[in-house]
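The structure under discussion appears below in the form of structure tokens.
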Amino acid sequence: MRLEVFCQDRIGLARELLDLLVARSIDLRGIEVAASGRIYLNFSTLEFEQFSNLMAEIRRTPGVTDVRTVPYMPSEREHRVLSALLVAMPEPVFSVDLRTKVELANPAAQNLFNLDENKIRNFTADHLINGFNFARWLESERVQAQAQHVVIEGRDFLMEAHPIYLSEDNDQADQLVGAMVMLKSTARMGRQLQNLVVTDETEFDHIVAVTPRMRQVVEQARKLAMHDAPLLIIGDTGTGKDMLARACHLRSARGKMPFLALNCASLPDDVAESELFGHAAGAYPNALEGKKGFFEQANGGSVLLDEIGEMSPTMQTKLLRFLNDGTFRRVGEEHEVHVNVRVICATQKNLFELVQRGEFREDLFYRLNVLTLNLPPLRERVQDIMPLTEIFVARFADEQGIPRPRLSSQLNAFLMRYNWPGNVRQLKNALYRALTQLEGHELRPQDIVLPEQALDVSLGEEAMEGTLDQITSRFERSILTRLYLSYPSTRKLAKRLGVSHTAIANKLREYGLGQKRGDNE
């Protein structure tokens, strides 16, 4: 029988419960204490009257709020869930100790090697799988996850080997105790990849939108995606305009048709015209064959014209003519071609200002500015920074075949205080660089290299209150707080700011910026 006792945190309570069992000569088989104010007891089966009396005694014990029977102890439930999970997994999975000897194997692994549960424990991983030296891997100075193609019984598998670290108590560092090996059938993976098709809904799910303003943009995009009129997406560089454009295409009725993108920046007119409208054979000196342009290739689908604000006046005129009726002529041909294409444009410039300066056709502007989406910069999406960080870190760790690092407690404030002039693209690239150079299992502020001129040290109205000395002190403290994350020692920070080590040490002490033992080295 098993009981779950709900109780208060009181010294001696567990001993009193055990005394109740001893007084009744009840055979105790196990006791577990949970951190949530619960004690679990496992003892031999009792007669109904004896059991009822015991329950009443437990309820009368000071500090006990309730008691009930449960089918399993927490450890039993955890073991059963783990066993059920291993049994349900179609991929062969087994664990090994530091000598590479098999400790546990699921039924799929037993079937693959044609060994039952007892016999497979007599084998080592090196004996079961050729082509990978498990012993040498586990003896290496830094054991990291590995992935490798292996052949077993004439079948191709992707083998993934992950080290297992455990700690005996909270004060000790994790110790390597063995490894977990998973074998993924390449044939099965191929079938799974065929089913992994991006749909109109899943593409929008890839867009992180925690900030209310960004959520509003995504919801607006879902609605505008269903229309056929030209769509204009405005946003700073790196905000994800191309990703939003693709999501709108996939959600629309054209989602199964082609989606092509052309960057209009710095393209000569003849190249831009050929790319968009195509050309006939002989239209150019080296054009031996005719070529379909983007509009013709994407017939029935969508074309993204990125950096539309950089398009030349000549190409603006040709684009306007195409938008009127969907007809155009290939370069070097006389007959017209008609296609059905939705045009999506993206820009980081203010097209209305370009119109006023005479740099963008007014009629084209009003032709494009029918449905508009404005993407906010990352500095205005502060709540999205950490979710984006977690996604990028997980993705890059998987790509590089390394364990996913923990994010330090200081990293949140570090990333959210930065101005991010390059927006999401800059965050993505900074994290990729950090993971390629990462030492250890934790990502810290000093692992991320960012241009210092974009540090957010601006002062708002509240920071402008007080005397000049008070304002200066707040600004100085903000500078030191921010730079100390990237230069975490007084000597490094002093060298960075071009002052003496003593001056920096005094300033850090003055502003209460903590120093750890040895950080002045």
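Positions of Cβ are set from backbone N, Cα and C atoms, glycine also.
Although substitutions are noted, the structure shown does not include any of them.
Sequence annotations record features per position, and here Swiss-Prot assigns ATP binding site to 235-242, 298-307 based on sequence analysis. On its own chain, G238 (ATP binding site) has L378, G422, N423, V424, R425, Q426 as residues at least 6 apart in sequence with a Cβ closer than 8 Å to its own Cβ.
Per Swiss-Prot, domain 'ACT' is recorded for 2-72, and the stated evidence type is sequence analysis.
What Swiss-Prot lists as domain 'PAS' is 78-120. Residues 72, 126, 128, 134-135, 138, 152-153, 164, 176-185, 188 of the same chain, all 6+ positions outside the domain 'PAS' (78-120), place their C-beta atoms under 8 angstroms from a C-beta of that stretch.
Feature annotation from Swiss-Prot assigns domain 'Sigma-54 factor interaction' to 207-436.
Quoting Swiss-Prot on the mutagenesis of V67 to A: Decrease in ability to repress DNA transcription. Loss of activity; when associated with C-72 and G-201. Long-range Cβ contacts of V67 (mutagenesis position) within its own chain (separation 6+, distance under 8 Å): L3, E4, V5, F6, M55, I58, R59.
In Swiss-Prot, a published mutagenesis experiment is listed as Y72 to C, annotated Decrease in ability to repress DNA transcription. Loss of activity; when associated with A-67 and G-201. In sequence order, R2, R80 are the residues of the chain that are 6 or more apart from Y72 (mutagenesis position) and have a CB within less than 8 Å of its CB.
Every protein chain shown contributes to the tally, and the Cβ of D97 (mutagenesis position) ends up with 15 other Cβ atoms within 10 Å. Among the mutagenesis entries in Swiss-Prot is D97 to G, noted as: Decrease in ability to repress DNA transcription; when associated with V-402.
Annotation of the mutagenesis experiment E201 to G in Swiss-Prot: No effect. Loss of activity; when associated with A-67 and C-72.
Where Swiss-Prot documents I402 to V as a mutagenesis experiment, the accompanying text is: Decrease in ability to repress DNA transcription; when associated with G-97. Under DSSP, I402 (mutagenesis position) is assigned to coil, being neither helix nor strand in the three-state scheme.
Where Swiss-Prot documents V499 to I as a mutagenesis experiment, the accompanying text is: No effect. Its Cβ taken as reference, V499 (mutagenesis position) is surrounded by 12 other Cβ atoms within 10 Å in the chains shown. Classification of V499 (mutagenesis position) by DSSP places it in coil, neither helical nor stranded.
In the three-state DSSP assignment, the secondary structure recorded for G238 (ATP binding site) is coil. Candidate mutagenesis positions: D97, I402, V499. Nearest to S302 (ATP binding site) by Cα distance: I402. With D97 (mutagenesis position) as the anchor, the candidate recorded positions are G235, K241, N299, L305, V499, and the one with the nearest CA is K241.
Cβ packing within 10 Å was compared across the binding-site residues N299, S302, and the lowest neighbour count falls to N299. The predicted model assigns the domain 'Sigma-54 factor interaction' (207-436) a mean pLDDT of 91. Cα to Cα, G235 (ATP binding site) and I402 (mutagenesis position) are separated by 34 Å. Each of the recorded positions L305, I402 was scored by how many other Cβ atoms lie within 10 Å of its Cβ, and the smallest score goes to I402. Long-range Cβ neighbours of K241 (ATP binding site) (same chain, at least 6 residues apart, Cβ-Cβ under 8 Å): I233, I234, G235, D306, A346, Q348, L375.
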